[in-house]
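What follows is a set of notes on a single structure, which appears directly below.
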Amino acid sequence: MAHELSAGSVFAGYRIERMLGAGGMGTVYLARNPDLPRSEALKVLAAELSRDLDFRARFVREADVAAGLDHPNIVAVHQRGQFEGRLWIAMQFVDGGNAEDALRAATMTTARAVYVIGEVAKALDYAHQQGVIHRDIKPANFLLSRAAGGDERVLLSDFGIARALGDTGLTSTGSVLATLAYAAPEVLAGQGFDGRADLYSLGCALFRLLTGEAPFAAGAGAAVAVVAGHLHQPPPTVSDRVPGLSAAMDAVIATAMAKDPMRRFTSAGEFAHAAAAALYGGATDGWVPPSPAPHVISQGAVPGSPWWQHPVGSVTALATPPGHGWPPGLPPLPRRPRRYRRGVAAVAAVMVVAAAAVTAVTMTSHQPRTATPPSAAALSPTSSSTTPPQPPIVTRSRLPGLLPPLDDVKNFVGIQNLVAHEPMLQPQTPNGSINPAECWPAVGGGVPSAYDLGTVIGFYGLTIDEPPTGTAPNQVGQLIVAFRDAATAQRHLADLASIWRRCGGRTVTLFRSEWRRPVELSTSVPEVVDGITTMVLTAQGPVLRVREDHAIAAKNNVLVDVDIMTPDTSRGQQAVIGITNYILAKIPG
């Protein structure tokens, strides 16, 4: 295809209506779906990209991942393919412009900017919870609908293509410079990264929407200047650029753009809430930059009603969540596995220039600057010089970040086709019955009777398993419960350990209505090693044949409960201890 498509021409069955835009990655057209009565956004990728065999393979895989994302703030992917040697992808058509267009048209007010970031944050929290990193967060990818009434709709676009580009290092000079303006330091430095890189980029995007400038402006030697800014300069302030914005907004952006990913917000939603509070003067009592957290997947709810009435992240309802622990029930259809890709994303073909910039900046910086912005430092907690500081209480919003990423769980258990289900956000009454009745907590966590709910301030459970095969699946259950203080967590651990001792070294009987007969479970005598209590449960009957390794521990105000079902006995024992220790290591204290 030597020239761009004209109106009325047909490409891969799609009838072209008009061009919507063009860039280094390709051209986007409004095109009529060949089978359905609707128009879609058809992106035809540049010939340079389409010719690259590695990119083609990655494009197909990442487009499939993007097609599995289903969220009102994410542009839906309908189809992808190749035609006449060109790769293409058909997406939901959003009738409107994007946030970059609105900024240039001088219609991006401060209130609108904070609203747009809040809507994008919903999309990011959902994607991160599925194990998907966007990698190219910038205002041009924030599509704005022309709503007839009510709130403006915001959709995040270009998931799959950005990921595929990042893995191959193919793009154009213009695309590279646009991406550099929002790139996280760990990405530019060639380090491993996760969803928190998206949060840094979202902080850069908010700065741009509020001020009309990129955080680190490019002049002569554009790539060098921008990379140097991201790596070594403190986050810029908005209060001295935009009348009416306070130091509180400076602190919010400073946290989002922290050089150390562990000092950023624990979720995009937490960032958006803090930005709205800074703009409107909402309640921010007690808010400080977040403690280190290894993995960003979700957000906490605004305080108000009881914690169990507030879902975490983008989840709004969990009528029948998959239960944490043994025995496995009939889980909903699993999602496709999402993978955090931890390899270095080469920023582009001209990243040779950017790499040189990193080298030049590093070599000329005899002492890297680590100054903390005054506004952020003012919000940091202080401690007495004579009294050792107490570890901070772990709050509800930080619980998801304590769990290992999906890829790490796969490595722990040695199984790669695991998928994560929707999280469990409150204790769940088990399906079925057990004899003796008090032994439910030994079989699996999350049973309401195991906790004094009046002392619980946060609850987060995640079940990860294989797609259904008709046999007992390999399954990992992770549950973390935050209590009002450390003493309460230790009391709950002691109570659970007592139940385990009473239920260990015997046979307990499970029954569920869908089973033909009860299941006999043999339980081992609990063992305690390095503060972790473990128990093994096995079923060898005709209804179910499975082994479960179960572990509980507590640190600070958090109770940790992990169980693993796998036929590989040695792997299960190692994995349940490994995952428990991983979580404990991330809890302050």
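Using N, Cα and C of the backbone, Cβ positions are placed for all residues, glycine too.
Original residues fill every noted site, and no substitution is shown.
There are 26 other CB atoms within 10 A of the CB of Asp136 (active site, proton acceptor), with all protein chains counted. Taken from Swiss-Prot, the feature active site, proton acceptor covers Asp136, and the record attributes it to sequence analysis.
Per Swiss-Prot, ATP binding site is recorded for Leu20, Gly21, Ala22, Gly23, Gly24, Met25, Gly26, Thr27, Val28, Lys43, and the stated evidence type is sequence analysis. There are 23 other CB atoms within 10 A of the CB of Lys43 (mutagenesis position), with all protein chains counted. Taken residue by residue with DSSP, Lys43 (mutagenesis position) is part of a strand.
Positions annotated as domain 'Protein kinase' by Swiss-Prot, on the basis of sequence analysis: 14-276.
For the mutagenesis result Lys43 to Ala, the note given in Swiss-Prot is Lack of kinase activity.
One mutagenesis experiment catalogued in Swiss-Prot, His78 to Ala, is accompanied by this note: Lack of phosphorylation. When Cβ atoms from all protein chains are considered, those within 10 Å of His78 (mutagenesis position) total 17, not counting its own.
For the mutagenesis experiment Thr168 to Ala, the note given by Swiss-Prot reads: Does not affect phosphorylation. Lack of phosphorylation; when associated with A-171 and A-173.
Thr171 to Ala appears in Swiss-Prot as a published mutagenesis result, with the remark: Lack of phosphorylation; when associated with A-168 and A-173.
Among the mutagenesis results in Swiss-Prot, Ser172 to Ala has the note: Does not affect phosphorylation. The residue drawn here is the original one.
Experimental mutagenesis is annotated in Swiss-Prot for Thr173 to Ala, with the remark: Lack of phosphorylation; when associated with A-168 and A-171.
A mutagenesis experiment is reported in Swiss-Prot for this position, Thr179 to Ala, and the note states: Decreases phosphorylation. Cβ neighbour count for Thr179 (mutagenesis position) (all protein chains, 10 Å cutoff from its Cβ): 25.
Each residue contributes its Cα atom, and for Asp136 (active site, proton acceptor) and Thr179 (mutagenesis position) these two points are 6 Å apart. Non-local contacts of Leu20 (ATP binding site) by the CB criterion (under 8 A, 6+ apart in sequence, same chain) comprise Val28, Tyr29, Leu30, Ala41. Among the recorded positions listed (Ala22, Gly26, His78, Thr179), Gly26 has its Cα nearest to the Cα of Lys43 (mutagenesis position). In terms of local Cβ density within 10 Å, Gly26 ranks first among the binding-site residues Ala22, Gly26, Val28. Each residue contributes its Cα atom, and for Ala22 (ATP binding site) and His78 (mutagenesis position) these two points are 20 Å apart. Taking only the Cα positions, the spacing between Thr179 (mutagenesis position) and Gly26 (ATP binding site) is 16 angstrom. According to its DSSP assignment, Thr179 (mutagenesis position) is helical.
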